[in-house]
Amino acid sequence: MAETKIVVGPQPFSVGEEYPWLAERDEDGAVVTFTGKVRNHNLGDSVNALTLEHYPGMTEKALAEIVDEARNRWPLGRVTVIHRIGELWPGDEIVFVGVTSAHRSSAFEAGQFIMDYLKTRAPFWKREATPEGDRWVEARESDQQAAKRW
């Protein structure tokens, strides 16, 4: 039975606490995880903090649709998507994606697909605090290109 966990909120998460739920199914031979962190730099500038905003309800729906699309493309077991919001600092974890499948290729591809689509289709907005002031982070062309390959 396929199971999905989607969480959007300000609370920190623990990769060590998320992994056991992903790994407990004996029918899954592969567990792939990705964790994204706040960098201390972007576009050549120092980043002191990152504020993430979202559209409540719509964001969770968009993430569920992305996971459903991944499930339609690959035979997946469990999927976890966690995305933090609020003010974060360099080194803080922002996003966690965990995917299980019977085989590694499906798990790797689905995890990458989910991240590529999350970056381009989920309604999140980022504002960076730099020494020169705050600025909104615009979508990257490289993220759009990554999503197009699917």
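The backbone N, Cα and C atoms fix where each Cβ goes, and this holds for glycine too.
The feature substrate binding site is assigned by Swiss-Prot to LYS37, VAL38, ARG39, HIS103, ARG104, LYS119, LYS126, ARG127, GLU128, with similarity to another entry given as support. Around the Cβ of GLU128 (mutagenesis position), a 10 Å sphere holds 21 further Cβ atoms from the protein chains shown. Secondary structure at GLU128 (mutagenesis position), taken from DSSP and collapsed to helix, strand or coil, is strand.
In the three-state DSSP scheme, PHE34 (mutagenesis position) falls into the strand class. For the mutagenesis of PHE34 to Ala, Swiss-Prot gives this note: 4-fold lower activity than wild-type. The structure shown keeps the original residue.
Sequence-distant contacts of MET115 (mutagenesis position), defined as residues of its own chain at least six apart whose C-beta falls under 8 angstroms from its C-beta, comprise PHE34, GLY36, VAL95, VAL97. Among the mutagenesis entries in Swiss-Prot is MET115 to Ala, noted as: 4-fold lower activity than wild-type.
Under DSSP, LYS119 (mutagenesis position) is assigned to a helix (H, G or I) in the three-state scheme. Per Swiss-Prot, mutagenesis LYS119 to Ala is noted as: No activity.
Under its mutagenesis entries, Swiss-Prot includes LYS126 to Ala with the note: 58-fold lower activity than wild-type. Accumulates large quantities of reaction intermediate. Neighbours of LYS126 (mutagenesis position), defined as other CB atoms within 10 A of its CB across all chains, total 17.
What Swiss-Prot says about the mutagenesis result for GLU128 to Lys is this: 17-fold lower activity than wild-type.
Neighbour list (ARG140 (mutagenesis position), Cβ cut-off 8 Å, at least 6 residues apart, same chain): LYS119. Here Swiss-Prot notes a mutagenesis experiment, ARG140 to Ala, with the remark: 2-fold lower activity than wild-type.
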Give me the CA-CA distance between LYS37 (substrate binding site) and LYS126 (mutagenesis position), in Å, as a whole number. 13
Among all protein chains shown, how many Cβ atoms are found within 10 Å of the Cβ of PHE34 (mutagenesis position), not counting that one? 15
Rounded Cα separation (Å) that holds between ARG39 (substrate binding site) and GLU128 (mutagenesis position): 10
State the Cα to Cα distance, in Å, between GLU128 (mutagenesis position) and ARG104 (substrate binding site), rounded to an integer. 36
